[in-house]
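According to Swiss-Prot, the feature Zn(2+) 1 binding site maps to Cys47, Asp50, His69, Glu70, Cys177, an assignment based on experimental evidence. If you look up Swiss-Prot, you'll see Thr49, His69 marked as alcohol binding site. The NAD(+) binding site annotation in Swiss-Prot covers Thr49, Val206, Asp226, Arg231, Thr272, Val295, Val297, Thr320, Phe322, Arg372, and the record cites experimental evidence as its basis. Val51 to Leu appears in Swiss-Prot as a natural variant; the accompanying note says: In strain: cv. Bla-10, cv. Ci-0, cv. Cvi-0, cv. Hiroshima, cv. Kas-1 and cv. Ita-0. As annotated by Swiss-Prot, Zn(2+) 2 binding site applies to Cys99, Cys102, Cys105, Cys113, with the evidence given as experimental evidence. Swiss-Prot gives this note for the published mutagenesis Cys105 to Tyr: In R006; inactive enzyme. Where Swiss-Prot documents His106 to Gln as a natural variant, the accompanying text is: In strain: cv. Aa-0, cv. Al-0, cv. Bs-0, cv. Mt-0, cv. Shokei and cv. Yo-0. Swiss-Prot documents His106 to Lys as a naturally occurring variant and attaches the note In strain: cv. Bl-1 and cv. Gr-1. Among the sequence features in Swiss-Prot, the natural variant Ser180 to Ala is noted as follows: In strain: cv. Bla-10.
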Amino acid sequence: MSTTGQIIRCKAAVAWEAGKPLVIEEVEVAPPQKHEVRIKILFTSLCHTDVYFWEAKGQTPLFPRIFGHEAGGIVESVGEGVTDLQPGDHVLPIFTGECGECRHCHSEESNMCDLLRINTERGGMIHDGESRFSINGKPIYHFLGTSTFSEYTVVHSGQVAKINPDAPLDKVCIVSCGLSTGLGATLNVAKPKKGQSVAIFGLGAVGLGAAEGARIAGASRIIGVDFNSKRFDQAKEFGVTECVNPKDHDKPIQQVIAEMTDGGVDRSVECTGSVQAMIQAFECVHDGWGVAVLVGVPSKDDAFKTHPMNFLNERTLKGTFFGNYKPKTDIPGVVEKYMNKELELEKFITHTVPFSEINKAFDYMLKGESIRCIITMGA
């Protein structure tokens with residue numbers, strides 16, 4: 001029986017309040033409206049961003065809410081005006097979008113869509129501001145326009161990347177956020193040449209994605225920098241050739257790296273959000289050609305300073321959002337990198353849990369035990 005145009009009742013993991021375990025509830029998911037797509041989610045994974053907003057320590061809490069933004073699924077139905085997607089398509093919902101009409105979308109240099117740029121405070125859909133989720137008639141808020149901790153979700157079509165139907169969704173679902181953020185920061189923004197050296201600041205999931213990018217690019221040395229030495233053995237699996245813990249040195253880490261590399265690395269990628277690490281990442285690149293890329297998100301009031309001579313000596317500092325990938329245009333190509341065995345995804349997946357045990361995924365991340373935990377829907 002077709003569910004097109006009908007309300008679908010399904011299970012979702014609802015966050016009723018900040019920091020409390022998610023509760024599996026039966027929710028009603030309304031049909032997609034104009035420029036929207038309803039997706040059956042098959043696999044989702046937990047990102048640190050989900051945990052950050054679930055804890056709600058640094059922002060206005062918005063509850064009850066359905067979190068989740070790294071996922072893979074199949075289109076169930078499409079709303080009015082959707083022409084590039086149809087039922088049965090294999091897709092990745094993305095936390096940011098590509099309307100295809102704004103100046104950013106028309107620019108080859110930008111992926112910062114005016115309409116669908118990431119918005120953490122919006123609890124409804126762009127079309128009408130309303131939620132497509134409800135329990136007993138009461139709305140449940142969306143998260144990042146994706147809300148993938150639900151067996152069915154409704155997403156703006158501009159936030160949906162159509163991918164190769166042969167790609168295993170339980171693997172490629174992790175491409176839709178953190179991994180691509182790090183990978184693209186290296187491949188698309190830092191752009192190391194084969195044989196060059198790259199320093200990665202922060203060896204969490206995003207930093208390991210950046211290291212994977214350096215490995216794919218053919219970097220000869222990939223130097224990982226982290227305060228947690230327990231991460232070093234794992235980092236070697238991602239192509240990191242040597243690791244440095246700033247706590248082990250009595251001089252600034254940028255000086256340590258400069259001494260290790262005859263004047264500085266060719267490229268650096270900062271993945272922590274620490275202002276101190278941003279300064280270090282910039283000042284550790286070689287003069288004349290060095291490029292540093294900032295990925296980590298700082299606190300709201302943060303600022304940093306560095307001597308202008310660092311720029312005049314031809315060091316370059318760049319920032320990036322989502323690895324400079326346009327969601328609909330570029331993410332299918334990242335999936336193809338996996339399909340042709342250029343990109344290795346399995347090593348990022350450390351745990352798998354059934355949907356009924358989704359809170360275990362939060363435990364693994366809070367304890368620092370996981371890179372990515374796959375949550376199998378319908379299990």
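Residue positions begin at 1 at the first shown residue.
Backbone N, Cα and C atoms are what each Cβ position is placed from, and that goes for glycine too.
Although substitutions are noted, the structure shown does not include any of them.
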Top Cα neighbour of Thr272 (NAD(+) binding site) in the set of recorded positions Thr49, Val51, His69, Cys113, Cys177: Thr49
Surrounding CB atoms that lie within 10 Å of the CB of Cys102 (Zn(2+) 2 binding site), all protein chains: 16
Between Val297 (NAD(+) binding site) and Val51 (variant position): CA-CA distance (Å): 15
Thr49 (alcohol binding site) and Val297 (NAD(+) binding site), distance between Cα atoms, whole Å: 11
Cα proximity to Cys177 (Zn(2+) 1 binding site), best match among recorded positions Thr49, Cys99, Cys105, Cys113: Thr49
Neighbouring recorded positions, C-alpha within 10 angstroms of Ser180 (variant position) - of Glu70, Cys99, His106, Phe322: Phe322
Alpha-carbon spacing, His106 (variant position) to Cys99 (Zn(2+) 2 binding site), which is rounded to whole Å: 10
Whole-number Å value for how far Phe322 (NAD(+) binding site) lies from Glu70 (Zn(2+) 1 binding site) (Cα to Cα): 13
